[in-house]
Amino acid sequence: MTEMSFLSSEVLVGDLMSPFDQSGLGAEESLGLLDDYLEVAKHFKPHGFSSDKAKAGSSEWLAVDGLVSPSNNSKEDAFSGTDWMLEKMDLKEFDLDALLGIDDLETMPDDLLTTLDDTCDLFAPLVQETNKQPPQTVNPIGHLPESLTKPDQVAPFTFLQPLPLSPGVLSSTPDHSFSLELGSEVDITEGDRKPDYTAYVAMIPQCIKEEDTPSDNDSGICMSPESYLGSPQHSPSTRGSPNRSLPSPGVLCGSARPKPYDPPGEKMVAAKVKGEKLDKKLKKMEQNKTAATRYRQKKRAEQEALTGECKELEKKNEALKERADSLAKEIQYLKDLIEEVRKARGKKRVP
C-alpha cells in the first residue's frame with residue numbers, strides 16, 4: 001500500500017511537470033521519471049542512509065519543486081523504511097491509466113510514441129521554414145539536380161507543379177485531431193495539399209496566357225484552354241512531370257474564372273437587333289431628307305410664283321402710272337385751253 005501511494009504521488013508529480021497537459025507526452029515523461037527514481041533509489045543503499053535521512057532527503061527534494069502531493073500528508077509514513085527501494089516491481093501489474101488520471105486516452109504507449117514521432121515530423125518543416133528565407137525553400141525531391149532549382153532556368157510558374165511525395169510520407173497518416181491539440185500552427189501534410197497544387201497548375205497558366213497575348217485581347221477573342229495546351233510555347237516544366245495527368249478541358253473551364261465576353265448566340269442576336277435599329281434609323285434619315293427637299297422645293301416654287309406676280313403687278317403699275325401722267329397732262333392742257341377761251345370772250349364784251 002505504501003509503495004502504491006508513493007508511486008501514485010511520484011506519477012502525479014511527473015504529470016504536473018510534463019509540458020503538455022493530458023497529451024501523449026505525459027505517459028512517456030511519467031515512465032522516464034519512474035526509471036530515474038528507481039535508479040536514484042539504488043544509490044541510497046550502499047551509502048547507508050537511514051530511514052530518517054531518506055525520508056528527510058526525499059521530502060526536501062519534493063519540497064524544493066513545490067509539487068508535493070496532498071496524499072503524503074496522511075498519518076501513514078511512506079518513508080518508514082528503505083527496503084522497498086531494493087524490491088523489483090513489474091509496472092505491468094499497475095493500471096497506468098488509473099494512476100495517470102487519463103480516462104480519455106485509449107491508446108497504448110507504442111501508439112503514443114508513434115504519434116509523437118509523427119508530430120515531430122510535422123514540426124520539423126515548420127522550424128526549417130522559419131529559419132530560412134521564403135524563396136530558399138527546401139527541395140522535397142532529393143533526386144533532382146541542382147541546376148533545375150536555379151531561378152534563371154525555371155519556368156515562370158514551375159512552383160505550382162504538384163510535387164511527388166516519398167512513400168514514407170504517403171504511408172504515414174498522422175492523427176490530425178491529435179496534432180491540432182498541440183498547437184494551432186500545425187499545417188497539413190504535403191499529401192493533403194497535392195490536389196491544391198494541381199488545381200493551381202490548371203488555373204494559373206490560362207491567366208498568364210491571356211495576359212501575354214495583347215493581340216487577342218485587342219480583338220476581343222480569348223484563346224481557349226485546348227489551343228493553349230496544344231501550343232508549342234507550353235512550359236517544359238509542366239511536361240516534365242509524367243506522374244501527373246493533366247485535367248480535362250471541362251475541369252479547366254469549370255475552375256477558371258467566367259469570361260467577360262458574351263456567347264456567340266447572344267452576339268448574333270445583338271448584331272441582328274443592332275442592324276435592324278440601324279436600318280430603321282437610316283430609313284428615317286432618308287425620309288427626313290426627302291421631306292426637307294420637298295419642303296424646300298415647295299417653298300422655292302411659292303417664292304418664284306410670288307416673284308412673278310410681283311413683277312407683273314409692277315408692270316401694270318408702271319402702265320397705270322404712264323396713263324395717269326398722260327391724263328394729268330391732258331387735264332392741264334384742257335384747263336389752260338378753257339382759261340384762254342374765257343379771257344378771249346371777256347375781251348370781246350368789254351369794248
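Using the three backbone atoms N, Cα and C, a Cβ is placed for every residue, glycine included.
Keep in mind that this structure shows the original residues, not the substituted ones.
Here's what Swiss-Prot has on this protein:
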{"type": "DOMAIN", "residues": "278-341", "note": "domain 'bZIP'"}
{"type": "MUTAGEN", "residues": "Pro156 to Ala", "note": "Increased stability in low oxygen conditions; when associated with A-162, A-164, A-167 and A-174"}
{"type": "MUTAGEN", "residues": "Pro162 to Ala", "note": "Increased stability in low oxygen conditions; when associated with A-156, A-164, A-167 and A-174"}
{"type": "MUTAGEN", "residues": "Pro164 to Ala", "note": "Increased stability in low oxygen conditions; when associated with A-156, A-162, A-167 and A-174"}
{"type": "MUTAGEN", "residues": "Pro167 to Ala", "note": "Increased stability in low oxygen conditions; when associated with A-156, A-162, A-164 and A-174"}
{"type": "MUTAGEN", "residues": "Pro174 to Ala", "note": "Increased stability in low oxygen conditions; when associated with A-156, A-162, A-164 and A-167"}
{"type": "MUTAGEN", "residues": "Thr213 to Ala", "note": "Does not affect phosphorylation by CK2"}
{"type": "MUTAGEN", "residues": "Ser215 to Ala", "note": "Abolished phosphorylation by CK2 leading to increased stability"}
{"type": "MUTAGEN", "residues": "Ser219 to Asn", "note": "Abolished phosphorylation on the betaTrCP degron motif, interaction with BTRC and subsequent ubiquitination"}
{"type": "MUTAGEN", "residues": "Ser245 to Ala", "note": "Abolished phosphorylation by RPS6KA3/RSK2"}
{"type": "MUTAGEN", "residues": "Lys311 to Arg", "note": "Decreased acetylation without affecting ubiquitination by SCF(BTRC)"}
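Secondary structure from DSSP puts Lys311 (mutagenesis position) in a helix. Each residue in the domain 'bZIP' (278-341) has a pLDDT score, and their mean in this model is 94.
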